[in-house]
Amino acid sequence: MNVFTSSVGSVEFDHPLLLENDLTSLSINCDDVHCSSRALCYIYDIHSSRHPSIDEHQFLRLLHGPDDAVTLGSFLKTLIWILSHDKNLPEEYRLPTIMMSSSYVKFFTEVKPRPPSTNCWTCRMSKDNLPFTVPSVKGFPPDAELYIVPISDHDGKPVKFDNRKTLYRSPSKKRHKYVISSDKPPLSARYVKYVDSSALESLPGSSPAVL
C-alpha cells in the first residue's frame, strides 16, 4: 500500500481534507487498486461523522499508518460500515474501500495497544495504586480525614490493601474504581459502607499500604 500526496498545481477539488493539509491531490494504491482523492474525502466525511474528534490532519496521519490499535479499529469499522450499510456509496468507490480494508487490517501486526489515558484522575494522583489523601470530598464533614483508596487498577484488576479506617463506597461510575476512607461518617446517604474481606489482605511478600 502506498500513499501519494502532492502540493503542486491546482487542487483537484474543494474539500477540507485537501485544503487543511495544503494538498492539491491525495491518493492511495492498494494492490494496484487506485483510491482517488474524491474517494478518500468521501471516506473521511463518514469517518469524521462517526468520530467527530478526528480532524483532517489526524486523518492524513491515519492514512500513512495508525498509531494504535484503537484508532485502527475505529477506522476499519468505518470502512466496514461503508461497505455494509452505506446506501449512497458510489459504485466506483466500492472496490477501493474493499482493498483499503484488506490493506489496513494488516497494520494490527505493527500497532501497539493504546497506553492508559493520562486523563484518569486516579492514575495521576495515586502512585502504584496506593491510597492518597484529599482535602475534602463532597458529602463528607469538612474536618474529616479523607483518603482515596483504589480498589482496582485502570484495567479493572483488583488492588489489595490494608486499611484501618471505615471505607465508604463512592457513587462514581468511572473505570478506575476506588473507595473513600474517612474517620467520620458521611453526611450524604448516597455513600454506603464498603466491606471486601479479600481486599483487606496484604499482598504476599510486600508491606501493606496502611492509612
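Backbone N, Cα and C define each Cβ position, glycine as well.
All protein chains considered, the CB of Arg50 (mutagenesis position) has 14 other CB atoms within 10 Å. Secondary structure from DSSP puts Arg50 (mutagenesis position) in a helix. Per Swiss-Prot, mutagenesis Arg50 to Gly is noted as: Complete loss of RNA-binding and suppression of RNA-mediated gene silencing.
Among the mutagenesis results in Swiss-Prot, Lys77 to Gly has the note: Complete loss of RNA-binding and suppression of RNA-mediated gene silencing. The residue drawn here is the original one. In the three-state DSSP scheme, Lys77 (mutagenesis position) is classed as helix. Of all Cβ atoms in the shown protein chains, 13 besides its own fall within 10 Å of the Cβ of Lys77 (mutagenesis position).
Reduced to three states, the DSSP call for Arg94 (mutagenesis position) is helix. For Arg94 (mutagenesis position), other Cβ atoms within 10 Å of its Cβ number 14. The mutagenesis experiment Arg94 to Gly is recorded by Swiss-Prot, whose note states: No effect on RNA-binding or suppression of RNA-mediated gene silencing.
While the structure shown retains the original residue, Swiss-Prot records the mutagenesis experiment Lys112 to Gly with this note: Complete loss of RNA-binding and suppression of RNA-mediated gene silencing.
Under 8 Å, Cβ to Cβ, and six or more positions away along its own chain, Lys127 (mutagenesis position) finds no residue. Among the sequence features in Swiss-Prot, the mutagenesis site Lys127 to Gly is noted as follows: No effect on RNA-binding or suppression of RNA-mediated gene silencing.
A mutagenesis experiment is reported in Swiss-Prot for this position, Lys165 to Gly, and the note states: No effect on RNA-binding or suppression of RNA-mediated gene silencing. Counted within 10 Å of its Cβ, the other Cβ atoms near Lys165 (mutagenesis position) come to 16, all protein chains included.
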> Restricting the comparison to the mutagenesis positions Lys77, Arg94, Lys165, which residue's C-alpha is spatially nearest the C-alpha of Arg50 (mutagenesis position)?
Replying inline: Lys77
